[in-house]
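Inspection log for the structure reproduced underneath, given as structure tokens.
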Amino acid sequence: LKCHKLVPPFWKTCPEGKNLCYKMYMVATPMLPVKRGCIDVCPKDSALVKYMCCNTNKCN
């Protein structure tokens, strides 16, 4: 699986076991990602932070 790093078009190949790409952003600024990368389990959203997870190449 290939996931974008914080600044596309840069990306990396995920290590074994991390089969999701994710994008983390603040609820107040959804168009400005705070973090991007590979993850094993999609974290739960909170009141301030949301996560978008997906499992196809460079979908984050």
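Cβ coordinates are placed from backbone N, Cα and C, and glycine is handled just like the others.
In sequence order, TYR22, LYS23, TYR25, ASN60 are the residues near MET52 (variant position), counting only same-chain partners six or more apart with C-beta under 8 A. Annotation of the natural variant MET52 to Val in Swiss-Prot: In minor component; the original residue is retained in the structure shown.
Annotation of the natural variant ASN55 to Ser in Swiss-Prot: In minor component; the original residue is retained in the structure shown. In this view, ASN55 (variant position) is surrounded by 11 other Cβ atoms within 10 Å of its Cβ, with every protein chain counted.
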